[in-house]
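Notes follow the structure.
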Amino acid sequence: MAIKLIAIDMDGTLLLPDHTISPAVKNAIAAARARGVNVVLTTGRPYAGVHNYLKELHMEQPGDYCITYNGALVQKAADGSTVAQTALSYDDYRFLEKLSREVGSHFHALDRTTLYTANRDISYYTVHESFVATIPLVFCEAEKMDPNTQFLKVMMIDEPAILDQAIARIPQEVKEKYTVLKSAPYFLEILDKRVNKGTGVKSLADVLGIKPEEIMAIGDQENDIAMIEYAGVGVAMDNAIPSVKEVANFVTKSNLEDGVAFAIEKYVLN
């Protein structure tokens, strides 16, 4: 069955290590779109961290979408308006912020516009996230946070060895209550239980009237597994972690070797 929707992760997949898109990948995406295929960037980033890439790819037209916050938000690409949203509550935030201190990890939380930290010793990785995602960073003590805030995701962030120790201390019931997954060796993302990239892709596919077997999803990290499993054609990058390769139908080339372009040429353009 012909592919009608391509869901592409950004960091480690679409993007080179310097956060740019290669000419070959741009050309392959443009060629797929010229054939009427929907292409959607599917990322843990907020809209602010996606918008410039949408412009670069000419993917901010009416009928273009993006999936942000690992599936918590499906948005119209042109203006960021909401198509579907599932957020964590203030009570979730307070519980998880306290848990982060108990397990020994730095912590931050994101709503649609802002990255919040209650850590006075702000983590390097929090600053890094603010810079890469181009989202303002605000210090706010947990008890002073507006209880009406809708948190699209919260994150435990730390040096990989410290973070892995913290993850090992998280009670199993917490891992069952929320979606808990790694997006990088130094990022653990925690979302509403109903949220992952797979449910985000499904929400958009339902809007567009596209079946799972008409979808190709491409990724490299643990947070990409759900959409790779959901899609009819699940593609792992050659630089993907082993668990992603295990669930994929195909392993393409690495992001340094235009792996996204190679997969699009194989499954869409041929």
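Quick reminder: no glycine exception, Cβ is built from N, Cα and C everywhere.
Don't look for the substitutions in this one, it keeps the originals.
Per Swiss-Prot, the feature active site, nucleophile maps to Asp9. In the three-state DSSP classification, Asp9 (mutagenesis position) falls within coil.
Residues or ranges marked as Mg(2+) binding site by Swiss-Prot: Asp9, Asp11, Asp220. For Asp11 (Mg(2+) binding site), the count of additional Cβ atoms within 10 Å of its Cβ stands at 20 [all protein chains shown].
Around Asn223 (phosphate binding site), the same-chain residues six or more apart in sequence whose CB sits under 8 Å from its CB are Asp9, Gly44, Asn70, Leu181, Lys182, Ser183, Glu189, Asn196, Lys197, listed in sequence order. Secondary structure at Asn223 (phosphate binding site), taken from DSSP and collapsed to helix, strand or coil, is helix. Per Swiss-Prot, phosphate binding site is recorded for Met10, Thr43, Gly44, Lys197, Asn223, and the stated evidence type is similarity to another entry.
As a published mutagenesis entry, Asp9 to Ala appears in Swiss-Prot alongside the note: Loss of the phosphatase activity.
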Whole-number Å value for how far Thr43 (phosphate binding site) lies from Asp11 (Mg(2+) binding site) (Cα to Cα): 8
Asp9, Asp220 as recorded positions, winner by CB count within 10 A: Asp9
Met10, Thr43, Gly44, Lys197, Asn223 excluded, remaining Cβ within 8 Å of their centroid (phosphate): Asp9, Asp11, Thr42, Arg45, Ile67, Thr68, Asn70, Gly71, Ser183, Gly219, Gln221, Asp224
Local Cβ density at Gly44 (phosphate binding site) - other Cβ atoms counted within 10 Å: 30
Cβ-based neighbourhood (8 Å from the centroid) of the Mg(2+) site, residues Asp9, Asp11, Asp220 excluded: Met10, Gly12, Thr13, Leu14, Leu15, Thr43, Ser183, Gly219, Gln221, Asp224, Met237, Asn255
